[in-house]
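The structure under discussion appears below in the form of C-alpha cells.
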Amino acid sequence: MAFRKSNVYLSLVNSYIIDSPQPSSINYWWNMGSLLGLCLVIQIVTGIFMAMHYSSNIELAFSSVEHIMRDVHNGYILRYLHANGASFFFMVMFMHMAKGLYYGSYRSPRVTLWNVGVIIFILTIATAFLGYCCVYGQMSHWGATVITNLFSAIPFVGNDIVSWLWGGFNMEDPYYSNMMLNKSVLCWNIFIWMMNYYIIQLIIYNNMIWNKNNMVKMFIMRRKLAVINMYMYMKLIIQRTYSYYMNNTIIYDKNHKLNTDNPIYAYIGGLFEGDGWITISKKGKYLLYELGIEMHIRDIQLLYKIKNILGIGKVTIKKLKMKDGTIKEMCKFNVRNKNHLKNIIIPIFDKYPMLTNKHYDYLYFKDNLLKDIKYYNDLSYYLRPIKPFNTTEDILNKNYFSSWLIGFFEAESCFSIYKPMNKKMKTASFEVSQNNSMEVMLAIKSYLKITQNIYTDKFNNSRMTTKSINGIKNVVMFINNNPIKLLGYKKLQYLLFLKDLRTITKYNNYFKIPPKY
C-alpha cells in the first residue's frame, strides 16, 4: 500500500485531494470553493504577520502602516499580498455565487447550505469593511462615519447604537481598537462557518446515513465549534477591556511622574479656572473627591480632547430644564479616581498654580487628598478666604500666563460683531468676565494693553469689554501669535469673528488681520 494511504495523516489528505471520488458531471467551476479556502488562508496568515507591526491607536495607525511598508523586512510584500488577496477573494466568491445561482444551488435540498453561504458572504463584507477602517486617514474616517451612521435609522435606539460603536461622540481610539479586534474575530468566524459549510456539503453530496453514530459525530463537532466561538468572544471581551484600559491611562516618563513641561497643561488650568470646579462632597459617611468642568453641549468635542490629553476621566451629558420649559443640554468632564487625581491632576496644578482664588480650594482639596481623609466627620471646616491669593504683578510674572490665558478665554471670553443703532458701520467687541477675580481681570487688561475700564456688579462679577481698534488688534495678535491655540467651539467663534472683521473698514485699514488661524 502506498505510504500516502497507510499514513494516518497523509491518508486524510489523499482521500480529499488525490483519490477523492467525484461525479463525472463536475466541471472547473467547482474549483472556486477550494480557491476561496486558499485565499482565506493567505488573508489570515498575512493579516497575522501585519498585525504584529500594526497599531490601532488613532495617532499611530497610519504611521504603523507606513512602517510596515518601509521598515519591516518584505513588509510591502505582505501588505500587497493582503490587499490583492482580498480583491481575488471577492472575485472568486462572486464567481462561486454565480455558479450556485446558475446551477440552482439555492433550491431544496440545499437550502441550508445556501443560507450558510449567505452568512459567510455577510461576514466577509463586514470583515472587509473593518479592515478598510484600520488605516486611519480621511477616507477611512469618513467611510466609517457614513457606514456606522446607517444604524441611526433604527427607531429610538439608533443614535445610542452609533455612539456605542464609536466609543463616544466622535471617532475615538476605542473605535479603531475595536475595528482591529473585531476584524480578527470575524476572520476566525468565517473560517468556522466554512467548516460548517463543508460539513453540510458532506451530508448532502455524500448521502450520509443519519444513524446514531453519525449523529454523535455531528453533535461533537458542533460542540467543538461552539467552544471555539466562545473562546474567541471571551478573548474579544478581554482585549476590549484591555483596550479601554489603555485608552484611559496616560503615558508616564521613566520616573513614573507626569511630564508637565507641555504648556497645554497650563491651557487646561486656565480652562478649569474658568468653567471648572474642584470639590470634596459628602457621600454617605465617606468623602468624594472630584475635579470637573461643565460646558455647553457644543463644546463636547473640547471635553473629549481634554480627556484624551489627560488620559483620564469621563465625559457625560446632562439635560437641564429651564424656567421657560425649554431643555438645555450640557456636557461634563470629571475625574473622581483618587490615583488619577494624585498622579496627574495634582502635578499639573503644582506646576501651573491657579491664579484666581480657586487656588485656596485646590490647596484644601490637595491637603485632604494626600492625607487620605476618607470620612466626612474627619474633614476640617473650610471657608474660602476673601483676600486675593495673587496680586496683579504676581500674575503677570507667571511664565505660563499666556498659555493659561488661552484656556481662560476658551471658557470665559466672547467674540462678537454687531451693528449699533443709528450707525452704518459694524463694531467688533471682545468681552471677558469672571466672578471674584478682579486681580486676574486687571492682569489681563495690563497684559493686552486694553484701556477700557473693568465693570463689577453687585454680585462681584467682573467684566471687561473692548471695542476700540487698538484693543481688538492686541487681542487678535495675542491669540494668533500664541503657540497654544483655541480648541473648542470658541475657535469657530473666533474664526467667524476674523472673517467679519475683514469686512469692517476701520479695523481692516488700521492693522493687518491674519488670513488664517
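For all residues, glycine too, the Cβ spot is worked out from N, Cα and C.
Original residues only: the substitutions mentioned are not part of this model.
The annotation that Swiss-Prot gives for the mutagenesis experiment PHE151 to Cys reads: In M2011; leads to absence of functional cytochrome b, but does not affect splicing. A simple way to gauge crowding: the CB of PHE151 (mutagenesis position) has 16 other CB atoms within 10 angstroms, across all the protein chains here. In the three-state DSSP assignment, the secondary structure recorded for PHE151 (mutagenesis position) is helix.
Swiss-Prot documents GLY269 to Val as a naturally occurring variant and attaches the note In strain: 777-3A. Every protein chain shown contributes to the tally, and the Cβ of GLY269 (variant position) ends up with 25 other Cβ atoms within 10 Å.
Among the sequence features in Swiss-Prot, the natural variant ASP350 to Asn is noted as follows: In strain: 777-3A. For ASP350 (variant position), no same-chain residue 6+ apart in sequence has a C-beta under 8 angstroms from its C-beta.
One entry in Swiss-Prot concerns the natural variant GLU412 to Lys. Its note says: In strain: 777-3A. Cβ neighbours of GLU412 (variant position) (same chain, under 8 Å, six or more residues apart in sequence): GLY274, ASP275, VAL432, SER433, GLN434.
PHE151 (mutagenesis position) is 38 Å away from GLY269 (variant position) when you measure Cα to Cα.
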